[in-house]
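Notes follow once the structure below has been shown.
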Amino acid sequence: MGEKPGTRVFKKSSPNCKLTVYLGKRDFVDHLDKVDPVDGVVLVDPDYLKDRKVFVTLTCAFRYGREDLDVLGLSFRKDLFIATYQAFPPVPNPPRPPTRLQDRLLRKLGQHAHPFFFTIPQNLPCSVTLQPGPEDTGKACGVDFEIRAFCAKSLEEKSHKRNSVRLVIRKVQFAPEKPGPQPSAETTRHFLMSDRSLHLEASLDKELYYHGEPLNVNVHVTNNSTKTVKKIKVSVRQYADICLFSTAQYKCPVAQLEQDDQVSPSSTFCKVYTITPLLSDNREKRGLALDGKLKHEDTNLASSTIVKEGANKEVLGILVSYRVKVKLVVSRGGDVSVELPFVLMHPKPHDHIPLPRPQSAAPETDVPVDTNLIEFDTNYATDDDIVFEDFARLRLKGMKDDDYDDQLC
């Protein structure tokens, strides 16, 4: 009988190993009515701290331009949210009681460990990365959340990468428990100089799909016209609403299917088409919205964004949606089409069950995982199941970490 798995805690140290941040998770779920709180612990070397303070910041930023173009003080980045927490010495206000995880970490790490706590506002966007082009370098565009811990006499004092800890977390959403109604759409096209029509009806078998799941598109055509339907095209399109200084919408096909199914005049046609949107088929498309990712980890197409009813429509960031388009290619022009909106997301994981591996992830033989698990002895029986794991990433062969501040001790 195997041992009970321990509580996994992520840790990351500054390059000089004087400061270490501990977090219970890297993904924080937006439940629409609330967002998981960010609770962690920072451990500092007292000889290094001296008379300085320990600060922790949480930043949500939208990078909308290449990092190598940040010149002359002009940055293609907008901070959507910044919060600061003074972990040590504690502020005079009544301290917030530590969470259960923080309490266990404080007992295990000792007197030089200090808790910090953040509440993520509900109106902030989820983590989304825009897929870079083959020649793009530096940080990818998109929305990300970053925690930074450092020692300084004041917030205005400039901190250096060597003595600070920076780690990226994600704000995510999971599929709702109750999906919406089955999507369906229909249209009738009347042609010039004719009273006979072409009717198209399409539907999906459900509204909610998980990443990697095929979509079944039911197409029904009633052709009472004198024209012939030469082809039927089915495509899945991703729509990304970029809300920053102004709102712009970008669409990108992520799956396409074309069949030479003909529908003659005065006849009917019915068929179910199966199509699957996958990131693996869209690796070269620059600007495609992907789920926010930690560096050198694989990911998937961006999940649909769910906005709470009555929420502020002017939320800054990237709002993602999907539609299936069914198009009839008609002889002598006059094509007919309909669109079916649907939701593409990850299922809500059960407690203590990790998020399923992305469908587009590389084989395990190609992506060695450096978890560097460390388990410490303790006198507290309730703390025996804590397992510390470096805030590591999946290393891809042939790639190296070019950010000095991402090196782990």
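Placed from the backbone N, Cα and C atoms, the Cβ positions cover glycine too.
Quoted from Swiss-Prot, the note on the mutagenesis of Lys11 to Ala is: Abolishes interaction with CHUK; when associated with A-12; A-230 and A-231. All protein chains shown were included, and the count of other CB atoms within 10 Å of the CB of Lys11 (mutagenesis position) stands at 24.
Cβ neighbour count for Lys12 (mutagenesis position): 22 (other Cβ atoms within 10 Å of its Cβ, all protein chains included). For the mutagenesis experiment Lys12 to Ala, the note given by Swiss-Prot reads: Abolishes interaction with CHUK; when associated with A-11; A-230 and A-231.
According to DSSP, Val54 (mutagenesis position) is assigned to a strand segment. Around Val54 (mutagenesis position), the same-chain residues six or more apart in sequence whose CB sits under 8 Å from its CB are Leu19, Val42, Val44, Gln86, Ala87, Phe88, His114, Ala149, Phe150, Cys151, listed in sequence order. For Val54 to Ala, Swiss-Prot lists a mutagenesis experiment annotated as follows: Inhibits internalization of CXCR4; no effect on interaction with CXCR4.
The local packing around Lys230 (mutagenesis position), expressed as other Cβ atoms within 10 Å of its Cβ over all shown chains, amounts to 15. Listed in Swiss-Prot as a mutagenesis experiment, Lys230 to Ala is described as follows: Abolishes interaction with CHUK; when associated with A-11; A-12 and A-231.
Listed in sequence order, the residues of the same chain lying 6 or more apart from Lys231 (mutagenesis position) and placing their CB within less than 8 Å of its CB are Glu258, Gln259, Asp260, Asp261, Gln262, Leu328, Val329. In the three-state DSSP classification, Lys231 (mutagenesis position) falls within a strand. One mutagenesis experiment catalogued in Swiss-Prot, Lys231 to Ala, is accompanied by this note: Abolishes interaction with CHUK; when associated with A-11; A-12 and A-230.
Looking at Swiss-Prot, the entry for mutagenesis of Ser360 to Ala or Asp says: Reduces interaction with CHUK; when associated with A-382.
A mutagenesis experiment is reported in Swiss-Prot for this position, Thr382 to Ala or Asp, and the note states: Reduces interaction with CHUK; when associated with A-360.
Here Swiss-Prot describes Thr382 to Ala as a published mutagenesis experiment; the accompanying note says: Loss of phosphorylation.
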